[in-house]
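Enquirer: Sending over a structure as structure tokens; questions will come in a sec.
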Amino acid sequence: MDPLSPPLCTLPPGPEPPRFVCYCEGEESGEGDRGGFNLYVTDAAELWSTCFTPDSLAALKARFGLSAAEDITPRFRAACEQQAVALTLQEDRASLTLSGGPSALAFDLSKVPGPEAAPRLRALTLGLAKRVWSLERRLAAAEETAVSPRKSPRPAGPQLFLPDPDPQRGGPGPGVRRRCPGESLINPGFKSKKPAGGVDFDET
């Protein structure tokens, strides 16, 4: 099974036109171990980030009452699914609140400088395009499966018994056995040894 895509949501939630995209990203250390977690908010022109370091993330988890090994990504995914993400912008800073869990989690974000934000926004755009393309392929495959006719299964081996003849066509009905020529009517299955003869009407 493919791993889950990084969660994201649009803000504000609800039927209003979206103005921001909020997503998370896990960072990897050189040894391949998960080294951190960051939240991002963008309006497609500017980018805000939590800019966590391993130490600042550990301090934040301790303040939230979370263990050092606990991943915040599932909490963010659940908040996105429940539309429980709130954003507040203040000049070059932003605050993000995740509710809907045992306790609300609040994060402070700083504006990312343009040269550093550009490659991240490019990666986000390409990643979203790939996800849309993948979803369209799955949808097309599901629609093709739904409209294609289902083939009735056929028996694997040869048919051992022939169907009974149709009584309406003059054939024998079910359970009627054909009599072979010369077969005895008294003892079915035995042929008469004496040839059948006619009646002589000329005898007196």
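Here the Cβ of each residue, glycine as well, is placed from N, Cα and C on the backbone.
Every residue here is the original one, so none of the noted swaps is modelled.
Relevant sequence annotations retrieved from Swiss-Prot are reproduced here:
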type    : residues      : note
DOMAIN  : 37-79         : domain 'PISA'
MUTAGEN : SER134 to Asp : Phospho-mimetic mutant; abolished interaction with DNA-bound the DNA-bound XRCC5/Ku80 and XRCC6/Ku70 heterodimer; when associated with 145-D--152
MUTAGEN : SER134 to Ala : Does not affect interaction with the DNA-bound XRCC5/Ku80 and XRCC6/Ku70 heterodimer; when associated with 145-D--152
MUTAGEN : SER184 to Glu : Abolished interaction with XRCC5/Ku80 and XRCC6/Ku70
MUTAGEN : PHE201 to Ala : Abolishes the association with the non-homologous end joining complex and localization to double-strand break sites. Abolished interaction with XRCC6/Ku70
Enquirer: Averaging the per-residue pLDDT over the domain 'PISA' (37-79), what integer do you get?
Expert: 93
Enquirer: Kindly assign SER134 (mutagenesis position) to one of the three DSSP-derived states: helix, strand or coil.
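Expert: Its secondary structure by DSSP: helix.
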Enquirer: Can you tell me how many other Cβ atoms are located within 10 Å of the Cβ belonging to SER134 (mutagenesis position)?
Expert: 12
Enquirer: Across the domain 'PISA' (37-79), what are the DSSP residue counts per state (helix, strand, coil)?
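Expert: Taking the domain 'PISA' (37-79) as a whole: 18 helix, 9 strand, 16 coil.
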